[in-house]
Amino acid sequence: MPDISLSIPRRRLPRLRPLAAAVLGAVLLHGQAWAAQPVEKPQPVPAQAGNEPGLTQGLKETGNYTVTTAPAEPLHLDPPKLPDLSGYTAAAVEAKIVRKPGGRASVQRMVQQQPLKEFTGGSNRLAEWVKRQRQMPQAIFIEGGYVNLAQLAGKLPASALEQVEPGVFVARLPIVVSQGATLDIDKQVKELRLSQERGAFLVNDGMLFVRDSKVTGWSESKKEPAWFKTPNEFRPFLISWGGAEVYLSNSTFTSFGYNASKAYGISISQYSPGMDKQMKRPRPKGWVIDSTIVDSWYGFYCYEADDLVVKGNTYRDNIVYGIDPHDRSHRLIIADNTVHGTRKKHGIIVSREVNDSFIFNNRSYENKLSGIVLDRNSEGNLVAYNEVYRNHSDGITLYESGDNLLWGNQVLANRRHGIRVRNSVNIRLYENLAAGNQLIGVYGHIKDLTNTDRNIALDPFDTKVSLIVVGGKLAGNGSGPLSVDSPLSLELYRVAMLAPTKSSGISLPGVLGEKQDQILDLLVRQDKAVLIDPVESQAELQD
């Protein structure tokens, strides 16, 4: 077996953060005893007869796969260019506020109001508000221009909005920001409490600002936040619709959302397909920056929304997901967030054609399943420089999502795989560190999803997987550094495999194990790029 502790090419890796340095140090220390043992050095594998002189494509057939040297130059990539975040600030939010003309607030019925149809239409949802308000349901409507919530003190009935102590307001009806209106909730409002018992929530169809404040789903009977108990129990929420803009800055949102359509927590969503065709609104806009979101059903959700910014937030102890952009949302920036303690599923997930987006410099840890997930044909995304650790499943997971680049991530001490790729092609993994994960450092595989509850027409898939792995370190992962089952192709170059957990040394599971000697000889001893692919494709190459 090759001694891969020797002759590893020197190269520049991303700077290790303290946790990454500690984990890597521990696994390297664990591997020192193995590295010190004398091992039999392999003989170089000779080129196959019949190759043209000067080519580096000698075939080495093993089972149904071949190991081939590949040109390294096409594998070179410059570090990815990240979006400039300097413009997404509290001052930039302030500059977006237009304070004239002044607007007004009034109490009106909820029925026959476009922004509320999602909550008063099918599935007998109107009954929820009848039960809670004990009357034909009403809401507070902001109309006609700019309104600061603090200025409404004493101007509406206490059954609608009451200031219960200086700067602390309780809303006992839903608040609707109408098209053409602006609602500003600023530091004059120490806390806006949305009454759970009375069915209050926030709907934005105009411009909504929450700055230096606190908004809480509130149990009036218990005099505390409406802490999560069961999925279907109503809790207040915030939704911003197509054509509207929402800017949440330096604020805290607690105990939002439940298991009902568009009532998930903090949501930015185009109108439903039927209403969208009728209303023809542009896609919604918004930023969520430098804020804290706690105990929400979904910490953040979007649907058919473009160019949103989710930056510098803390998502803590949310229920299903921390950050969940969904269906056909594009060019998102998800950066500098800390996401931890998600109780049911993933920290950060983008799902169903969330394309051309940037997920970088986030920390996602101690979530119930994976730290970061790309799902259901989400393509063209960059996942870079994230620290993903101690999650209860994988670190980073890609399901049925091709053409994505993972660069410089530190994926550490997760309970399953470090980086897992399923049914996804043209996945490029550059300069990543996967260390101390309980199963495989990088795991690629295929799975037939036909006989599952998946809607194949809505979420098609191919049972194909292909990866390019360049640079980085795979160290001290419990079941091995790398495994790819049935790859369409796999390219490896400058990958350091360190600190095996088994006394026998580095072991590549699965089909890679059958040709481990050839792979490690080319990759480590000869410092060449290695291509592993099916015999059929190599036969096509020769033809």
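Glycine too: its Cβ is placed from the backbone N, Cα and C atoms.
Annotated active site, proton acceptor per Swiss-Prot: HIS326, in sequence order. A strand conformation is recorded for HIS326 (mutagenesis position) in the three-state DSSP classification.
Within 10 Å of the C-beta of SER272 (mutagenesis position) we count 18 further C-beta atoms, all protein chains included. In Swiss-Prot, a mutagenesis experiment is listed as SER272 to Asn, annotated with the note Loss of epimerase activity; still capable of protecting the polymer from depolymerization by AlgL lyase.
The note that Swiss-Prot attaches to the published mutagenesis ARG316 to Ala is: Can complement the alginate secretion defect and the epimerase defect of FRD1200 mutant, but cannot complement the epimerase defect of FRD462 mutant. The secondary structure of ARG316 (mutagenesis position), as reduced to three states from DSSP, is extended strand. The Cβ of ARG316 (mutagenesis position) has 18 other Cβ atoms within 10 Å, all protein chains considered.
Long-range Cβ neighbours of ASP324 (mutagenesis position) (same chain, at least 6 residues apart, Cβ-Cβ under 8 Å): TYR264, TYR298, GLY299, PHE300, TYR301, CYS302, ILE348, ILE349, VAL350, SER351. As a published mutagenesis entry, ASP324 to Ala appears in Swiss-Prot alongside the note: Can complement the alginate secretion defect of FRD1200 mutant, but not the epimerization defect.
Under mutagenesis, Swiss-Prot gives PRO325 to Ala with this note: Can complement the alginate secretion defect of FRD1200 mutant, but not the epimerization defect. Other C-beta atoms found within 10 angstroms of the C-beta of PRO325 (mutagenesis position) number 27, with every protein chain shown included.
For the mutagenesis of HIS326 to Ala, Swiss-Prot gives this note: Can complement the alginate secretion defect of FRD1200 mutant, but not the epimerization defect. The structure shown keeps the original residue. For HIS326 (mutagenesis position), the same-chain residues that are 6 or more apart in sequence and have a Cβ closer than 8 Å to its Cβ are TYR301, CYS302, TYR303, VAL350, SER351, ARG352, VAL354.
DSSP gives ASN361 (mutagenesis position) a coil state; it is part of no helix or strand. The mutagenesis experiment ASN361 to Ala is recorded by Swiss-Prot, whose note states: Can complement the alginate secretion defect and the epimerase defect of FRD1200 mutant, but cannot complement the epimerase defect of FRD462 mutant.
Close to ASN362 (mutagenesis position) in the fold, though at least 6 residues off in sequence, lie ILE334, ALA335, ASP336, ASN337, THR338, VAL339, ILE348, ILE372, ASN386, GLU387, each with a CB less than 8 Å from its CB. Record note (Swiss-Prot), mutagenesis ASN362 to Ala: Cannot complement the alginate secretion defect of FRD1200 mutant or the epimerase defect of FRD462 mutant. The unchanged residue is displayed.
For the mutagenesis experiment SER364 to Ala, the note given by Swiss-Prot reads: Can complement the alginate secretion defect of FRD1200 mutant and the epimerase defect of FRD462 mutant.
Experimental mutagenesis at this site is recorded by Swiss-Prot as TYR365 to Phe, annotated: Can complement the alginate secretion defect of FRD1200 mutant and the epimerase defect of FRD462 mutant.
Swiss-Prot gives this note for the published mutagenesis GLU366 to Ala: Can complement the alginate secretion defect of FRD1200 mutant and the epimerase defect of FRD462 mutant. In three-state terms derived from DSSP, GLU366 (mutagenesis position) belongs to neither a helical nor a strand segment and is classed as coil.
In Swiss-Prot, a mutagenesis experiment is listed as ASN367 to Ala, annotated with the note Cannot complement the alginate secretion defect of FRD1200 mutant or the epimerase defect of FRD462 mutant.
A mutagenesis experiment is reported in Swiss-Prot for this position, VAL383 to Ala, and the note states: Cannot complement the alginate secretion defect of FRD1200 mutant or the epimerase defect of FRD462 mutant. For VAL383 (mutagenesis position), the Cβ neighbour count at a 10 Å cut-off comes to 28, with all displayed protein chains included. VAL383 (mutagenesis position) falls within a strand when secondary structure is assigned with DSSP.
A separation of roughly 34 Å, to the nearest angstrom, links the Cα atoms of GLU366 (mutagenesis position) and SER272 (mutagenesis position).
Residues near ASN367 (mutagenesis position) in space but far in sequence (CB under 8 A, at least 6 apart, same chain), listed by position: GLY322, VAL339, HIS340, GLY341, THR342, LYS345, HIS346, GLY347, ASN391, HIS392.
Residue density at TYR365 (mutagenesis position): 22 other Cβ atoms are found within 10 A of its Cβ, drawing on all protein chains shown.
In this structure, GLU366 is the one among the mutagenesis positions ASN361, SER364, GLU366 with the smallest number of other Cβ atoms inside 10 Å of its Cβ.
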